[in-house]
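According to Swiss-Prot, the protein carries these features:
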- Glu72: active site, proton donor (ACT_SITE)
- His70, Cys101, Cys106: Zn(2+) binding site (BINDING)
- 27-143: domain 'CMP/dCMP-type deaminase' (DOMAIN)
- Arg28 to Glu: No effect on deaminase activity despite an altered restriction activity towards genetic invaders (MUTAGEN)
- His29 to Ala: Altered deaminase activity and restriction activity towards genetic invaders (MUTAGEN)
- Lys30 to Phe: Altered deaminase activity and restriction activity towards genetic invaders (MUTAGEN)
- Asn57 to Ala: Altered deaminase activity and restriction activity towards genetic invaders (MUTAGEN)
- His70 to Arg: Altered deaminase activity (MUTAGEN)
- Cys106 to Ser: Altered deaminase activity (MUTAGEN)
- Asp131 to Asn: No effect on deaminase activity despite an altered restriction activity towards genetic invaders (MUTAGEN)
Amino acid sequence: MEASPASGPRHLMDPHIFTSNFNNGIGRHKTYLCYEVERLDNGTSVKMDQHRGFLHNQAKNLLCGFYGRHAELRFLDLVPSLQLDPAQIYRVTWFISWSPCFSWGCAGEVRAFLQENTHVRLRIFAARIYDYDPLYKEALQMLRDAGAQVSIMTYDEFKHCWDTFVDHQGCPFQPWDGLDEHSQALSGRLRAILQNQGN
C-alpha cells in the first residue's frame, strides 16, 4: 500500500518488497520511490512527517489505453497536494530503487519542476543506475545541471529507509551480501558520469 499525502496513518512498505526492490539484484521491473520533505529555516531543517511516504511506478495497460507512469512523475503529480509555500525553502529527498530515466521523460520533467519551483531543493539517493536506458548518462547529467544532488545509496540510506518507510515489526535492518561493495562501485560510476561535462 502507498502513503497518502493527506494527514492520517502512514502506510509502510512490506519488508520483502523493500529488500527485493532495493537490493543489488537485477531484473527488477518496478521503481520504488520513498520520499520525505523538510522545510529549511536559517540553516536548520524541520522534518515534515506528514509529507513522507512511498510510491512506485504504475505499469502500462495498453488494453485500457494507459501507458504507465514512472514513480518520479507520480511524485510530481502529488506535489500540489503538499501545498509547499513558495515563500519557504524546502528540501525533498528521494530514495529510489532506480535512477531517473531520460528516454521516457523523467529527467526532463524533474528538471522542469526544479526550474519552475526554485523554492525546492532535490536530493536523490538511487540504489541502482538505470543503465537499461541508452541515455542514462544524459539523464543523470541533466539532473545535476538542474541543481539536483544525485548520489548512490549506501548502508546509511538503506538503513534510514528501513527504519522510516518499512513495516519491519521491530526487526533491525540486515544488509545483504555485497551491499557496501556494490554501493562503492556504483558511486564511482556515478562520479565519473557527473564529472564528465561533455557526455
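Including glycine, each Cβ sits where the backbone N, Cα and C put it.
Keep in mind the model is a prediction, meaning the values are calculated, not measured.
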In Å, rounded, how far does the Cα of Asp131 (mutagenesis position) sit from the Cα of Arg28 (mutagenesis position)? 13
Given the mutagenesis positions Arg28, His29, Lys30, His70, and counting only Cβ atoms in the protein chains shown, which has the most within 10 Å of its Cβ? His70
What other residues of this chain sit with their CB within 8 A of the center of the CB atoms of His70, Cys101, Cys106, the recorded Zn(2+) site? Thr31, Ala71, Glu72, Leu73, Pro100, Phe102, Trp104, Gly105, Ala107, Glu109, Tyr130, Ala139
Protein Cβ atoms within 10 Å of Asp131 (mutagenesis position), excluding its own: 12
By Cβ count within 10 Å, point out the most packed of the recorded positions listed: Cys101, Cys106. Cys106
His70 (mutagenesis position) to Lys30 (mutagenesis position): how many Å between their Cα atoms? 9
Around the Cβ of Asn57 (mutagenesis position), other Cβ atoms within 10 Å, all chains included, total 21
Which residues does Glu72 (active site, proton donor) neighbour through Cβ under 8 Å, counting only same-chain ones at least six apart? Thr31, Leu33, Trp94, Ile96, Pro100, Cys106, Glu109, Val110
Lys30 (mutagenesis position) to Asn57 (mutagenesis position), Cα to Cα, whole Å, comes out at 6
